[in-house]
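These notes concern the structure reproduced below.
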Amino acid sequence: MGSAWTNYNFEEVKSHFGFKKYVVSSLVLVYGLIKVLTWIFRQWVYSSLNPFSKKSSLLNRAVASCGEKNVKVFGFFHPYCNAGGGGEKVLWKAVDITLRKDAKNVIVIYSGDFVNGENVTPENILNNVKAKFDYDLDSDRIFFISLKLRYLVDSSTWKHFTLIGQAIGSMILAFESIIQCPPDIWIDTMGYPFSYPIIARFLRRIPIVTYTHYPIMSKDMLNKLFKMPKKGIKVYGKILYWKVFMLIYQSIGSKIDIVITNSTWTNNHIKQIWQSNTCKIIYPPCSTEKLVDWKQKFGTAKGERLNQAIVLAQFRPEKRHKLIIESFATFLKNLPDSVSPIKLIMAGSTRSKQDENYVKSLQDWSENVLKIPKHLISFEKNLPFDKIEILLNKSTFGVNAMWNEHFGIAVVEYMASGLIPIVHASAGPLLDIVTPWDANGNIGKAPPQWELQKKYFAKLEDDGETTGFFFKEPSDPDYNTTKDPLRYPNLSDLFLQITKLDYDCLRVMGARNQQYSLYKFSDLKFDKDWENFVLNPICKLLEEEERG
């Protein structure tokens, strides 16, 4: 990345606006004022409050329950810990391995799930963890701190200036957390980087760990803004707003002790933003052991897999269901009469009435406008996981069309179930998941995926390393009209190409995908990486500070 991206300076800002000393002096004044107020506030907290009262009570309970002295308090900052999504799975698996690592480890969860009249208790939350993720946790060593100000990090609270509003909200929420119970280690598993300066400047040194799912601002966002016609005070104001925000965001990296990301795409962006060469990737726990075990127990004999593709994705526009359906309709029109058509199953959850309306619009559009026969497409909403497992075990292909999805856990679930992934050639699916792999455990040591894909379809026989197929679309924001058409087909053409593959090719690739998913994305792999990249370094850091 060039200096235009990494080395933001006020000369650039002034060049946009013609400001001379005004912008610089104003920002310096604001920064100095914040520093002074922070110092005054810390002194007031130290002299007027007893922020360790809850911690003392908690430690007494922890010692009584686990029978260990000198416990270490790991504070997990996750205001929406009961949401039940992929981010929460990371949280609870990290909690699980942290507890199992050492009997002296105690967990504090900073959560806002106990307010706003919600009928939620710690027991409810841990029961949900068991039901949703099948993790049995030692509840005697898990404590919850209620955050009454969680609404300050909700995007609906900030109708305008959402980025800075949520940033300020996270700082306040971090202070509400730490003033009730300061931990020995602060771990943010949800992605609120503006909370780190509050933790770093508290009454004592607290190591900070971040597990980042995606950056809150990226080069892509800034490049998109810079390409806008620079006319009018509104555009100039947004440039200043985003540049100053990015400048502050960059400075936060110095506050963090351990930086963990969930994918190569996120890791590359975070390295560029925080100028850190120590970022580590820990892939989310995908429980591939359970899917592979289910497949082995209730396996699919030859001929039992159906000629169908499943789309496992929440019903939200960014998942690009419309693109998939439209491509499928084009595929059906171009399919020779002698070839059996694939059936398409759209399976996902809905969160609101808006999502329900979205599904209905897709159904109406596919039936009334695109004229897709009803027996070739179905929409399955909010299925329990056992029904999803059956669909995965019966299907042959799994489709994911999201552009620049930072990871893509559904794609991993496809592979663990022995499916052939058909995915968009970007971010997580391209860089991390559907990568070449052979029986010797070699990952990504082959030519680029698009070259392998061309060779695969040219020979129509298994090559021992391909794990899935890619497409790109002219509607992609970053579509290269010169290179991309030569490398990747569009989705409708890819549907046509996969109809040429015989059963043996698909069976061999599906079996390879299962072994690959165990090797790279299992819960056990997450446990090992969390121990190596987080727990062991933190223990060394705490020991050094005790000696120092």
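For all residues, glycine too, the Cβ spot is worked out from N, Cα and C.
Swiss-Prot lists G84 to A or P among its mutagenesis entries, and the accompanying note reads: No effect. In the three-state DSSP scheme, G84 (mutagenesis position) is classed as coil. All protein chains shown were included, and the count of other CB atoms within 10 Å of the CB of G84 (mutagenesis position) stands at 17.
Here the residue is the original one, but Swiss-Prot notes a mutagenesis experiment at this spot, G85 to P: No activity.
According to Swiss-Prot, the mutagenesis experiment G85 to A carries this note: No effect. Neighbours of G85 (mutagenesis position), defined as other CB atoms within 10 A of its CB across all chains, total 13.
Looking at Swiss-Prot, you'll find the mutagenesis G87 to A noted as follows: No effect. Sequence-distant neighbours of G87 (mutagenesis position) (same chain, six or more apart, CB under 8 Å from its CB) are H78, Y80, T189, M190, G191, H213, listed in sequence order.
Recorded in Swiss-Prot as a mutagenesis result, G87 to P carries the remark: No activity.
According to Swiss-Prot, the experimentally introduced change K319 to A is described as follows: Almost no activity. In sequence order, V311, A313, G348, A401, M402 make up the list of same-chain residues 6 or more apart from K319 (mutagenesis position) whose Cβ falls under 8 Å from its Cβ.
Annotation note: E405 (mutagenesis position) sits in a coil segment as assigned by DSSP. For the mutagenesis experiment E405 to A, the note given by Swiss-Prot reads: Almost no activity.
In sequence order, H213, Y214, N262, S263, W265, T266, A427, G428 make up the list of same-chain residues 6 or more apart from H406 (mutagenesis position) whose Cβ falls under 8 Å from its Cβ. The annotation that Swiss-Prot gives for the mutagenesis experiment H406 to A reads: Almost no activity.
Here Swiss-Prot notes a mutagenesis experiment, F407 to A, with the remark: Impaired activity. Taking the Cβ of F407 (mutagenesis position) as centre and 10 Å as the limit, one finds 26 other Cβ atoms among all the protein chains shown.
If you take the Cα of E405 (mutagenesis position) and the Cα of G85 (mutagenesis position), they are about 15 angstrom apart, rounded to a whole number. In this structure, the CA atom of G85 (mutagenesis position) is 13 Å away from the CA atom of F407 (mutagenesis position). Between the CA atoms of G84 (mutagenesis position) and F407 (mutagenesis position) there is a gap of 17 Å, rounded to the nearest whole number.
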